[in-house]
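Novice: According to Swiss-Prot, the domain 'Protein kinase' annotation covers 17-329, on the basis of sequence analysis. Per Swiss-Prot, ATP binding site is recorded for L23, G24, R25, G26, A27, K28, G29, V30, V31, K45, and the stated evidence type is sequence analysis. Quoted from Swiss-Prot, the note on mutagenesis experiment K45 to A is: Abolishes catalytic activity. According to Swiss-Prot, the active site, proton acceptor annotation covers D149. Quoted from Swiss-Prot for the published mutagenesis S235 to A: Strongly reduces catalytic activity. Feature annotation from Swiss-Prot assigns domain 'AGC-kinase C-terminal' to 330-421. For F418 to A, Swiss-Prot lists a mutagenesis experiment annotated as follows: Loss of interaction with PDPK1 and PDK2; when associated with A-421. Looking at Swiss-Prot, the entry for mutagenesis of F421 to A says: Loss of interaction with PDPK1 and PDK2; when associated with A-418.
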Amino acid sequence: MLEGDEKQSRALDFNRLEVLSLLGRGAKGVVFLVRDDDAKLLALKVILKEAIEKKKKGRESEDDEYKRVSFEQGVLSRFDHPLFPSLHGVLATDKVIGYAIDYCPGQNLNSLRKMQSESMFSDEIIRFYAAELVLALDYLHNQGIVYRDLKPDNVMIQENGHLMLIDFDLSTNLAPRTPQPSPSLSKPSPTMKRKKRLFRFTSFCNSGISPQESISVHSSSTLAVSDSSGEKSNSFVGTEEYVAPEVISGDGHDFAVDWWSLGVVLYEMLYGATPFRGSNRKETFYRILSKPPNLTGETTSLRDLIRRLLEKDPSRRINVEEIKGHDFFRGVDWEKVILVSRPPYIPAPDDGGDKGTDVNTKMDVENIVQEIFAARQEREKQSGDNNKNANMKIKDNTSGEWVKGLNNNHDLESDNNFLVF
């Protein structure tokens, strides 16, 4: 599936973890900031077993839910790439299951965008982040993984300023797009990181995580077809504003859905809003299926790239080779992107500090996860709305060094950021 064998994941012991704070919550899990016995900060995702078991009364069976959790852990255990997290261990108790990955101390791409005075990035900043997203998706596709949930909330910014994709519970296996090997992309050494500079940036970058829930109406069958990927999935998954037309229409989908989602992400980075959002899900899906994106402004290579990514016919949508050769990326050395030493923004150092939390035992963690799950169930029962963002604040990490031209002005109210795995 992925390069290399699946690594044997070490078992995590609550007694050897220092729980520092509650980072946030999502539809399936609660995330804690922890410090292990090597003093390394980790993001610990904890899932209530009861939440998984309740799924068998809904759209998925209990076995399917456990398979998705197992799939995500398996994928994480195989990653050896600078744009993806490493799996640092797994845990299981009578009440919860969970795993720990790299902690990104800053904001996610969505939070970083909202920190701009007009909630938009410059073309130059977009170029850097877009190049890393292209590399990340290309890596997944060459390993036979369709991501299926690309959105700014799932794009973290690491402490070194480079991106990190998270949240693979909606991903799936297909036959690899092509048999061609990926370039060597194991995590670079610190000395390599210092050497190269690709873009005309003069300062450093930041890291993060955030919200928006994902549609998980699963019909997880796989249909063999004679195209470049070898097969298609008929599952209906994704986040509604980023989901591709072929997912909505149910015609089967492959790796091209990720390039559509990249187009939505780039549009949002440029304009400050997604291109097809309606007043409700039905209207949003109608616009995705029938309306062209409104690419206002002068004709630029970025707008042309977005237009080609948001081609509704997946067979005509721009592919990875065409993306890398597009005018928007003219002059980009794809072998050196991940070696750039000074990305647009780097967060202030975070050693975990004194978070002032009373969450420090296995019982505390289990109780908090149970309480959050119970409160969520009650809200859903009262409102009937399964798509509300979680109401958990995360700490303000807006300090850091910004490249010239990347505005750090932001509204204090925008600090109500959310973390969803």
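From the backbone N, Cα and C atoms, a Cβ is placed for every residue, glycine too.
I'd like to know what surrounds each of these features in this structure.
Specialist: The Cβ neighbour count for K45 (mutagenesis position), using a 10 Å radius and every protein chain shown, is 27.
DSSP assigns D149 (active site, proton acceptor) to coil in the three-state reduction, outside any helix or strand. All protein chains included, D149 (active site, proton acceptor) registers 26 other Cβ atoms within 10 Å of its own Cβ.
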Novice: Find, among the binding-site residues listed as L23, V31, the one whose Cβ has the highest number of other Cβ atoms within 10 Å in the structure shown.
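Specialist: The residue with the densest Cβ neighbourhood is V31.
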Novice: Quick one: pull the CA-CA distance for D149 (active site, proton acceptor) versus V31 (ATP binding site), whole Å only.
Specialist: 19
Novice: Taking the Cα atoms as reference points, how far is K45 (mutagenesis position) from V31 (ATP binding site) in Å?
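Specialist: Roughly 4 Å, rounded to the nearest whole number.
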